[in-house]
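Read the structure below first, then the notes.
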Amino acid sequence: MTAGRHWSYDSLKQIAIDGCTENVEQLKLIFVEEIGSRRRSDCIRTIEDLIDCLERADELSEYNVEPLRRISGNMPQLIEALSAYTKPENILGHPVNLYQELRLAEELRQQLRIAPASQNAQPSVSELAAAVPPTAIQNYATPAAFTDHKRTMVFKKISEELGRYWRRLGRSAGIGEGQMDTIEERYPHDLKSQILRLLQLIEEDDCHDPKHFLLRLCRALGDCGRNDLRKRVEQIMSH
C-alpha cells in the first residue's frame, strides 16, 4: 500500500521502470513531440531510456511528473504514488530552465579552482575533501567558490542519491568500462564507496585543467538522466 507514504522523485521513476508492461514503441508515439527527433527515438529501447530522454529534454523532472501520469494507466501502484507525491519547494521561486542552468554551470567553471584528489585505498567523503590542500583553493568573494565544505557536500549528496546506476554517470563523464570494473572489484558490496571512487576518477581526469571538473560533472549528470542531482549540485554551489 502507498497510502501515507512520502514518495521521492527517484521512487516514482523506479516504480514506472519496474512496473511498465506497455510496448516501448507505443510509449514513444505518446511522447513523440517531447522526444523531438528520429535519432533520439531510435536510441530509446526501454522505458528507462525513455525516462532518461525526457529528463535530458527537461520534459520530466521532480517539479514536473506529468509524463509519469501519462504512462501510469496500467500501474495502480504508480497512480497511488503519484497522488501522494509532493514536489519539492522551488527555492529559486520560478521555473528552472535547463539551458539557463547550463549557462550557470559555465559561469561557475570560470570561478572555480579545483585540485585533484589523491588516491585513497578506502575513499570517504571526508578523505576526498581533505585531499585538496587549502592553499590550492583561492578565497573568492563569490559564494560560488568551491570550498572544502561545498566539495564535501557535493560528493556526499551524489554518493547518497546516485544509486546503483552509477556507471551511467561514469560513461557520460568519459570514464572507461575497465576503470569502472576495477571499482566494482575493489568495492563489490559498498555502493557508496563505488560512487565516491568514480567521482574521484572524474576529478583526477581533469587535473590538466581543474576548473573543468564541476562543469563536466554537471553535464554528465544531465546526460545520464539525473537532472535532479545536477540541480542539487548547482544549488550547493550557488549559495
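Each Cβ is built from the backbone N, Cα and C atoms, and glycine gets one as well.
What Swiss-Prot says about this protein:
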| type | residues | note |
| --- | --- | --- |
| DOMAIN | 151-237 | domain 'Death' |
| VARIANT | Ile71 to Met | In strain: G130 and G140 |
| VARIANT | Lys87 to Pro | In strain: G125, G130 and G140 |
| VARIANT | Thr135 to Pro | In strain: G02, G125, G130 and G140 |
| VARIANT | Pro143 to Thr | In strain: G02, G130 and G140 |
| VARIANT | His149 to Gln | In strain: G125 |
DSSP three-state assignment (helix, strand or coil) for Ile71 (variant position): coil
Integer average pLDDT (0 to 100) for the domain 'Death' (151-237): 85
Pairwise Cα distance for Lys87 (variant position)/His149 (variant position) [Å, integer]: 27
Neighbourhood of Ile71 (variant position), C-beta criterion under 8 angstroms, separation at least six: Ala16, Cys20, Glu22, Leu27, Ile30, Ile47, Leu78
DSSP-assigned states of the domain 'Death' (151-237) in counts, ordered helix, strand, coil: 66 helix, 0 strand, 21 coil
